[in-house]
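Engineer: Here's a structure for you.
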Amino acid sequence: MGEDAAQAEKFQHPGSDMRQEKPSSPSPMPSSTPSPSLNLGNTEEAIRDNSQVNAVTVLTLLDKLVNMLDAVQENQHKMEQRQISLEGSVKGIQNDLTKLSKYQASTSNTVSKLLEKSRKVSAHTRAVKERMDRQCAQVKRLENNHAQLLRRNHFKVLIFQEENEIPASVFVKQPVSGAVEGKEELPDENKSLEETLHTVDLSSDDDLPHDEEALEDSAEEKVEESRAEKIKRSSLKKVDSLKKAFSRQNIEKKMNKLGTKIVSVERREKIKKSLTSNHQKISSGKSSPFKVSPLTFGRKKVREGESHAENETKSEDLPSSEQMPNDQEEESFAEGHSEASLASALVEGEIAEEAAEKATSRGSNSGMDSNIDLTIVEDEEEESVALEQAQKVRYEGSYALTSEEAERSDGDPVQPAVLQVHQTS
């Protein structure tokens, strides 16, 4: 571009020189006419001058365009830089807006929570206000009552709690007379309560300024007297109920009930029948003073219901046939045994019961023969063994007699011997 500008300047300078030279040339000959050769040269020079002028103008225009394009490019670069800076600022603004939106969401959540809490607090405050209003009303009522009491300035509070008594119906059913007595005693208690309540004076100090102390003393004395009377009555009732519960008649009734539960009426009748029949048979078949229980090793099975009854029958038959003159010695021997000997005697009685069933099933003659055969004594050692067994059998008989007497006494509740029998057993 710089070279083009220099060439354009060169072309401009010779043209100006030629123009300066042209007017100087025709000045010497103004009156002469130009020749045709001169005219041709002038036209060519004019064409050349015009072409040079056009080239210079084009070059100048091109230079201007180049300068304008350079300026435009520079402006575009500046605009691009500005656009980049604007984009960065816009991105920052967008980030700030997103942050603001997040903060706005969090603030909206917190505000909603605060609103809920405020609603709850308002509800609680309303409830508290209602409670406070109620309490205020109650306090006002209490204040009014207190003011009334202060105006009266003379009041008493009586606290009474009746003691829990032992009901006699737990032990024994009381007759109608006991209920009548209780009805008669209740109005007395009510009367005493009414008397104590009437003694309380609720008058004011203005009405009775001088007689207050005397009235208080009399009321306290009456209250103490009524309490002492009630305590005495309750203690007497308890003692009476205990006496009635543990009276002789009640104990006998209970013992009779236990006897009926243990041994039924049917079993008693069976025992009596078996006692009468077996007693006659064994008394007729008595052979020697040394009696041994017959057939002690029996294997016959017996029903459970009749085992106890037959045990008593057998133990009753054997000593009845062998009543010895030394009854006092037998009683002392029976009382000297312990509870362990009682258990062994019961076991032997069961064995004897089984043997008795076998003996009764057989004929009376065969029973007598077997008893005679078993009671034959050959040596002195056998005699000593027989004596020991006879003593055991006698003890069993005494125990069976006591049990039979107890059962008979159960049938007759009036007899007082029931307690003595149980004590000895």
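Using the three backbone atoms N, Cα and C, a Cβ is placed for every residue, glycine included.
What you see is the original sequence, not a version with the noted changes.
Below are the features I grabbed from Swiss-Prot:
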- L86 to E: Loss of localization in caveolae; when associated with E-93 or E-100 (MUTAGEN)
- I93 to E: Loss of localization in caveolae; when associated with E-86 or E-100 (MUTAGEN)
- L100 to E: Loss of localization in caveolae; when associated with E-86 or E-93 (MUTAGEN)
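How buried are these features, and what lies next to them?
Structural biologist: The number of other Cβ atoms within 10 Å of the Cβ belonging to L86 (mutagenesis position), over all protein chains shown, comes to 11.
I93 (mutagenesis position) counts 10 other C-beta atoms within 10 Å of its own C-beta, drawing on all protein chains shown. Secondary structure at I93 (mutagenesis position), as computed by DSSP, is helix.
L100 (mutagenesis position) falls within a helical segment according to DSSP.
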Engineer: Please report the DSSP secondary structure of L86 (mutagenesis position), reduced to three states.
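Structural biologist: Note: L86 (mutagenesis position) is helical by DSSP.
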Engineer: What is the interatomic distance between the Cα atoms of L100 (mutagenesis position) and I93 (mutagenesis position), given in whole Å?
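Structural biologist: On Cα coordinates alone, these residues lie 10 Å apart.
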